[in-house]
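This report refers to the structure that appears directly beneath it.
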Amino acid sequence: MKNRNNAVGPQIRAKKPKASKTVPILAGLSLGAGLQTATQYFAHSFQYQAGLGWNINHVYTPWSILQWAGKWYGQYPDDFMRAASMGMVVSTVGLLGTAVTQMVKANTGKANDYLHGSARWADKKDIQAAGLLPRPRTVVELVSGKHPPTSSGVYVGGWQDKDGKFHYLRHNGPEHVLTYAPTRSGKGVGLVVPTLLSWAHSAVITDLKGELWALTAGWRKKHARNKVVRFEPASAQGSACWNPLDEIRLGTEYEVGDVQNLATLIVDPDGKGLESHWQKTSQALLVGVILHALYKAKNEGTPATLPSVDGMLADPNRDVGELWMEMTTYGHVDGQNHPAVGSAARDMMDRPEEESGSVLSTAKSYLALYRDPVVARNVSKSDFRIKQLMHHDDPVSLFIVTQPNDKARLRPLVRVMVNMIVRLLADKMDFENGRPVAHYKHRLLMMLDEFPSLGKLEILQESLAFVAGYGIKCYLICQDINQLKSRETGYGHDESITSNCHVQNAYPPNRVETAEHLSKLTGTTTIVKEQITTSGRRTSALLGNVSRTFQEVQRPLLTPDECLRMPGPKKSADGSIEEAGDMVVYVAGYPAIYGKQPLYFKDPIFQARAAVPAPKVSDKLIQTATVEEGEGITI
């Protein structure tokens, strides 16, 4: 009969179990016992005479009977036959017992631990293999007295070993991280703050209310030697300035594409695509007007800004027809009219008055944000450039701060910035000896909290598959799977973000859909179910029969209900977290980790780092920028 396949999945590569040696050992012992019995019986028959040879308290070696038979069988054949008979009886009984053992073993069912699934919780070796814990010390390190290897990278959770000792789980690979954590669950104090208080490279941080700036900017500037930039568009003081139009590669063949992508982001603030006729036509209009503003400002020596573009379209002292005429006759390049600018103006002149008015009003509505004098001032010039995030002499930490009441209206501007960061910093790759060569000075961590609230950023979803090769590591945080997969505000059910995140971690969810997703990620395991059946008369003192059966059944290693009931953090009366809750961590290719949430304020090192006061003024990098003609961004 062909051997059955009891190893499935990854177990197919596991070492095959060695054949049991129980039966051969029992058979050998049975034969040995027979020889020993025959020897002792023969010696007893001759009163343990000295001529029988060496012994210990009248106990002889088992093979002595064979030696004696060679010498004296001819003289005492009957005595030898009686001794042999006794030995054969003992050996026969032993061999019969061995045969029964083999029969019982052959007829006993063997449990298949992998029948319905082989999921299990990770142990320390699994976590070390996944790269979340430092590897154990080698023999050379032990002998030489070298310090044990330390972990580094972003914090993805914590884990308690069998002795109750807490270990931080950190990931330093180029792969991305995706976190599911409901609001007020402790993700900030457990994952974001520890990461920003230890990551020494460049970083882009979306910071709601400015809490992360207050807790981490001081340490990052003073001890991590970062330039810290606070971009808060709606703040009247303390914010760095950044003009998106400064990133356009004006005067190159890429200028039209750059402006087209910028205009698309302006008229599509939610990331739903250009669905209506008015969006498409207003996007085409903005392309022409922005290019016209850029060239006119360049020729006149004044800066081009989005507020100035809005001013062109909404100038109360000038008829809009004069603008269209100016765009068709102005000498943009070497005294010649720019074809993209002239075409956009001609389209508006050829439209019926009602249609052109609707297109114009639609375009102006998308620029209304820049009529706020505070926002207009903060986007009127650039104190830093996008490329400096990874190419400056020092690492750069960019905090994008939005207050809750300004979050919705500032979303289009934040979307423009995130889009530009991805497109500019992942623009080229050099190779040497068939391997990519780093063309950047500093790695970049994109810590995007509540990133689905920015709307669908198609470039972010697409770029996750390749930006790791450019030194960009994304740490994406969302509330639950529904927020991520929402068709209206998220990336839809066919999103590829989860596919491109090597590490996923989760705090206790609030929605059953997220719990079901986490349960599937954890996997299915096989457990043995015991069933006891009794029979007999109800009035009898003893039951007639009791039978026990065992059956392998499947169950999720973590059911959705168990996931929803994972212990969360314990909070005080005012809502402050006092004790950490549980969490789960998933690393592709390894068993799931049932972990413990870290808390930065429980660690004296993190407490000391968070106590470093944040700078009162944002750093400005533009003085050190050397921007050549035509250098800009692909957006």
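Note: Cβ is positioned from N, Cα and C throughout, glycine not excepted.
Substitutions noted, but not modelled.
Counted within 10 Å of its Cβ, the other Cβ atoms near K187 (mutagenesis position) come to 23, all protein chains included. Here Swiss-Prot notes a mutagenesis experiment, K187 to T, with the remark: Loss of transfer activity.
Looking at Swiss-Prot, the entry for mutagenesis of K209 to T says: Decrease in transfer activity. Within the same chain, the residues at least 6 positions away from K209 (mutagenesis position) whose Cβ sits under 8 Å from its Cβ are V401, Q403, P404, listed in sequence order.
E211 to Q appears in Swiss-Prot as a mutagenesis experiment; the accompanying note says: Decrease in transfer activity. Sequence-distant neighbours of E211 (mutagenesis position) (same chain, six or more apart, CB under 8 Å from its CB) are G188, listed in sequence order.
Looking at Swiss-Prot, the entry for mutagenesis of D449 to N says: Loss of transfer activity. According to its DSSP assignment, D449 (mutagenesis position) is in a strand.
Swiss-Prot gives this note for the published mutagenesis K456 to T: No change in transfer activity. The secondary structure of K456 (mutagenesis position), as reduced to three states from DSSP, is coil rather than helix or strand.
Cβ neighbours of K456 (mutagenesis position) (same chain, under 8 Å, six or more residues apart in sequence): D270, G271, K272, T489, G490, Y491, G492. In this structure the C-alpha atoms belonging to D449 (mutagenesis position) and K187 (mutagenesis position) are separated by 10 Å. Neighbour count (other Cβ atoms within 10 Å of the Cβ, all protein chains): 20 for D449 (mutagenesis position). In this structure, K187 (mutagenesis position) is part of a helix by DSSP. Look at E211 (mutagenesis position): DSSP puts it in a helix.
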